[in-house]
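These notes are about the structure you will find just below.
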Amino acid sequence: MASVQLQNVTKAWGEVVVSKDINLDIHEGEFVVFVGPSGCGKSTLLRMIAGLETITSGDLFIGEKRMNDTPPAERGVGMVFQSYALYPHLSVAENMSFGLKLAGAKKEVINQRVNQVAEVLQLAHLLDRKPKALSGGQRQRVAIGRTLVAEPSVFLLDEPLSNLDAALRVQMRIEISRLHKRLGRTMIYVTHDQVEAMTLADKIVVLDAGRVAQVGKPLELYHYPADRFVAGFIGSPKMNFLPVKVTATAIDQVQVELPMPNRQQVWLPVESRDVQVGANMSLGIRPEHLLPSDIADVILEGEVQVVEQLGNETQIHIQIPSIRQNLVYRQNDVVLVEEGATFAIGLPPERCHLFREDGTACRRLHKEPGV
């Protein structure tokens, strides 16, 4: 195991900057997930750690050693890619041992490591098979095993589940989580799938256009996003946003006017520092935090546009006439409502988020469980 530290790391191709002044501390044994939309720089960041991309400026440390100029093979890292990249003419055992053979490891060492890793990954009964005789999930486990037998101090995974179907992704996600708990290795995992990030990570790094938008535990990012980008990216369905105007402030409270015909005002328990009366801001509320109208004091009303029945839950898309914008309301169980009907939902102030015009969040003061 080893820690990984990035200090003011920047990557540029000519005048195009793809990673901007990245500062990160990844502790020994942590499972850290880099997440963000396509083009945010997450894979580039992973490749700089692996040594497959040069660092334009800044410093990378693995353990106590500065690694900027160290060749990839000498960094003590192992990498699993989106593509399995298995040799089709070699057996599972031969694929897993290929790197060790090239490194000149003794036969008994190779056999011992391959057998140990095969047991961990439930591949022992498949060691003599060729890749064409394996399922997608089994092939991905072989690719992971090939990296594990080298015993890297840092394990890098670049969207390893992207080629799998939905059921296999869930299965492999569970297996990777178990593998980390069993081995305790430092793992850095890249994905665009925020569900993978939330379920796997000890710590999530959200990237936006080459910069670190926020670093934190999964529930911390979900309940206390640093800005509107993180709020909209973490969570599915994504957070609803409403334009509001500040009408008053007090200690640890901000009053805003909702975009409804009755101009209803509501006090939100958020930090009021630097918030000016009259400012235009965005109120955020997650679909699952909206309430049935009969148990709420603050009511939003609109016309049902779409009803999505998922069996275990219902998602209702409601158009708010005054802003010509849809809100998504999610409720567990079945909700029977017709498209075109008028539908009212409740807005709980303690679950609301408030964002300034520049996108930064006013810190929520409501204490959420698990954070």
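Positions of Cβ are set from backbone N, Cα and C atoms, glycine also.
As annotated by Swiss-Prot, ATP binding site applies to GLY36, PRO37, SER38, GLY39, CYS40, GLY41, LYS42, SER43, with the evidence given as sequence analysis. Under the DSSP three-state reduction, LYS42 (ATP binding site) is assigned to helix.
Residues annotated as domain 'ABC transporter' in Swiss-Prot: 4-234.
Taken residue by residue with DSSP, VAL114 (mutagenesis position) is part of a helix. Close to VAL114 (mutagenesis position) in the fold, though at least 6 residues off in sequence, lie ALA93, MET96, SER97, LEU127, GLY145, VAL149, each with a CB less than 8 Å from its CB. For the published mutagenesis VAL114 to Cys, Swiss-Prot gives the following note: Suppressor of EAA loop mutations in MalFG.
As a published mutagenesis entry, TRP267 to Gly appears in Swiss-Prot alongside the note: Normal maltose transport but constitutive mal gene expression. In the three-state DSSP classification, TRP267 (mutagenesis position) falls within a strand.
Under the heading of mutagenesis, Swiss-Prot lists GLU308 to Gln and annotates it as follows: Maltose transport is affected but retains ability to interact with MalT. Annotation note: GLU308 (mutagenesis position) sits in a strand segment as assigned by DSSP. Every protein chain shown contributes to the tally, and the Cβ of GLU308 (mutagenesis position) ends up with 12 other Cβ atoms within 10 Å.
If you take the C-beta of GLY340 (mutagenesis position) and look for same-chain residues 6 or more apart in sequence within under 8 angstroms, you find GLU303, VAL304. For the mutagenesis result GLY340 to Ala, the note given in Swiss-Prot is Maltose transport is affected but retains ability to interact with MalT.
Taking a C-beta cut-off of under 8 Å and a sequence gap of six or more, GLY346 (mutagenesis position) has these contacts in its own chain: LEU290, LEU291, PRO292, SER293, ASP294, ILE295, ALA296, ASP297, VAL298, ILE299, LEU300. Quoted from Swiss-Prot for the published mutagenesis GLY346 to Ser: Normal maltose transport but constitutive mal gene expression.
When the alpha carbons of SER38 (ATP binding site) and GLU308 (mutagenesis position) are compared, the span between them is 27 angstrom. Secondary structure at GLY36 (ATP binding site), as computed by DSSP, is coil. Those same-chain residues not listed among GLY36, PRO37, SER38, GLY39, CYS40, GLY41, LYS42, SER43 yet with C-beta within 8 angstroms of the centroid of the ATP site C-beta atoms are HIS192, LEU207. Taking PRO37, GLY39, CYS40, SER43 as the binding-site residues under consideration, the smallest Cα distance to TRP267 (mutagenesis position) is found for PRO37. Each residue in the domain 'ABC transporter' (4-234) has a pLDDT score, and their mean in this model is 93. Counting in whole angstrom, LYS42 (ATP binding site) lies 33 from GLU308 (mutagenesis position) by their C-alpha atoms. In this structure, SER38 is the one among the binding-site residues SER38, SER43 with the smallest number of other Cβ atoms inside 10 Å of its Cβ.
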